[in-house]
Amino acid sequence: MTVGKLMIGLLIPILVATVYAEGSPAGSKRHEKFIPMVAFSCGYRNQYMTEEGSWKTDDERYATCFSGKLDILKYCRKAYPSMNITNIVEYSHEVSISDWCREEGSPCKWTHSVRPYHCIDGEFHSEALQVPHDCQFSHVNSRDQCNDYQHWKDEAGKQCKTKKSKGNKDMIVRSFAVLEPCALDMFTGVEFVCCPNDQTNKTDVQKTKEDEDDDDDEDDAYEDDYSEESDEKDEEEPSSQDPYFKIANWTNEHDDFKKAEMRMDEKHRKKVDKVMKEWGDLETRYNEQKAKDPKGAEKFKSQMNARFQKTVSSLEEEHKRMRKEIEAVHEERVQAMLNEKKRDATHDYRQALATHVNKPNKHSVLQSLKAYIRAEEKDRMHTLNRYRHLLKADSKEAAAYKPTVIHRLRYIDLRINGTLAMLRDFPDLEKYVRPIAVTYWKDYRDEVSPDISVEDSELTPIIHDDEFSKNAKLDVKAPTTTAKPVKETDNAKVLPTEASDSEEEADEYYEDEDDEQVKKTPDMKKKVKVVDIKPKEIKVTIEEEKKAPKLVETSVQTDDEDDDEDSSSSTSSESDEDEDKNIKELRVDIEPIIDEPASFYRHDKLIQSPEVERSASSVFQPYVLASAMFITAICIIAFAITNARRRRAMRGFIEVDVYTPEERHVAGMQVNGYENPTYSFFDSKA
């Protein structure tokens, strides 16, 4: 009994220690690797993951409900200042988080299930996936594609549905992970594991196992060889991929793009040097063989030339392809940043208008409106610069890109006009802000945009193209309550509405929230017709009112190039008139600049009567020249008089004193009896 009690006393602590050792890893495994994550829920304060593995509420009241990707990236950097946050990615599943606080701060008692965002620290590394038995691993990766997390999740599901297991079972996605990032929360591919819905029948496997042993051995050998080759390829691909594709540094995007181009050119130069070195070795071999076997040497030379040309052409094609990939990624990142800036500027402008209702603040509204105009104009300038670059680099791609340029330039002006139209709900604010904003818009465009209407630039072909001239010409019908002016000939050529709709659908990526605001405004309904601009004369009837000029009706008279063209244009204009009768016509207050030529004619954009300005400048030109000549004559006469006076003053003789002031002083002292002590000293010595 004593021995038994002693054994029990020794075994109990051992069992307790064993249970604790087995249980402690399970409990601490949750916090074994810290993952920086942030979570958002509108109406509540943001939360972020601490290093202990618990969710913490943000202390700031205004840090709430972020939806833009750039805002989320900035918040990640703010929540984790010690980390190098370079990108974000949605978490793979929703997480239930408790203790959500209202924006006011308390109480903190709500629980929500949200999908947090993983803040990528440093270089992006894809998650390692486990492949269970009877499951298959696969991946989809293309540098030409750049899509978000949800797209690659759906793509993984589609790929697994097309696969079959060994037992001819349908397969589903077990796990997946996105691959290399190409932009903010955008990725180039996905890797996934597909598993069968049901486990395979073990009895069937045992029956066929003995018959298929030999085949399995061969398949295993083949799979080993294939895996070795694929491993070699996988090892080569990351080394050849430029770091620019892996990490997106939004603050230094332009510098990173230039460095990536330099690295790409350096790699291409090294490859060409290597080929030239091989060519030199082959040339030496050819010369040696030519002395021994001339026919064989000529055959070898022809093969060598063909191989060399093929190698050089493949290197050039690879270099062009890599350059296009880098430019495409750069364009996408820049456009994403521009869209994010426009979105932020629109949000600030609307918030300033909402604040102005309770607390008038004209300065804040004006500053936010200027910031929005700057964001739109930067997008416009970027579009023009990209088109100019494509004209120099690839004319075919530039021709394909031209409709997008037309669409973007048109909608940039429409969005800015729609933003200005939001001021109509505040008459006092509109009277103060609108003239300043319109003047600032014109001055800023004059400053940042090239003078395309005068300058002989690369955009000249697109300016003189008829299709490009259609981008901002609007024919807006007046309400039925106004007096109808006398109609003139209207041979305008009207584009079908289906074309404009398809154009909008093709470029939804560049749409902004301002378009939706304009469309949703109840007292604004307009019929827009895009008209060819080759006018002989344009007559505009303007109804004068107290607040703003209102465009009543415009009639355009175009040149007659062809009889067929005239007939088609007249029929199209008649059909449009019939449609206008069936549509309820409402008044639309628009800027006078809309009825002027397109936005790229920047001098005429914001001037209602450019003829007056031109006539005024021609009248004052002689006066300016006469005043300049008069001032020049006065300057010449004054210079001549001054020069004559100087010459007159220089005439005569000037007495020159050969003695220095010291010598004159010593001579004066000697006259008064002064003797040099040095001389007297030497006289006494002698």
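Cβ atoms are placed via backbone N, Cα and C, with glycine included.
Sequence unchanged from the original; the noted substitutions are absent.
Here's what Swiss-Prot has on this protein:
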BINDING   Asn252, Glu253, His254, Asp255, His382  heparin binding site
DOMAIN    32-197  domain 'E1'
DOMAIN    240-440  domain 'E2'
MUTAGEN   His254 to Ala  Reduced heparin binding
MUTAGEN   Asp348 to Cys  Results in destabilized protein structure; when associated with C-368 and K-377
MUTAGEN   Arg374 to Ala  Reduced heparin binding; when associated with A-378
MUTAGEN   Glu377 to Lys  In yn32: Results in lethality and destabilized protein structure
MUTAGEN   His382 to Ala  Moderately reduced heparin binding
Looking at the mutagenesis positions His254, Arg374, His382, the one with the fewest other Cβ atoms inside 10 Å is His254
Going by Cα-Cα distance, which of the mutagenesis positions (Asp348, Glu377, His382) sits nearest to His254 (mutagenesis position)? His382
Looking at the mutagenesis positions Asp348, Arg374, Glu377, His382, whose Cα is closest in space to that of Asn252 (heparin binding site)? His382
Please report the Cα separation of Arg374 (mutagenesis position) and His382 (mutagenesis position) in Å, rounded to an integer. 12
Maximum Cα-Cα separation (Å), residues Asn252, Glu253, His254, Asp255, His382 listed as binding heparin: 17
Do me a favour and check the Cα-Cα span between Glu377 (mutagenesis position) and Asp255 (heparin binding site); whole Å is fine. 22
When distances run from the Cα of His382 (mutagenesis position) to each of the recorded positions Glu253, Asp255, Asp348, the nearest one: Glu253
Tell me, by DSSP, whether Glu253 (heparin binding site) is helix, strand or coil? helix
Taking every residue in the domain 'E2' (240-440), the average pLDDT works out to 87
Same-chain residues at least 6 positions away from Asp348 (mutagenesis position) with a Cβ under 8 Å from its Cβ, in sequence order, are Ser368, Ala371, Tyr372
Same chain, 6+ residues apart, C-beta under 8 Å of the C-beta of Glu253 (heparin binding site), given in sequence order: His330, Arg333, Val334, Met337
Within 10 angstroms of the C-beta of Glu377 (mutagenesis position), the count of other C-beta atoms across all shown chains comes to 18
So Asn252 (heparin binding site), by the Cβ count within 10 Å over all chains shown, scores 10
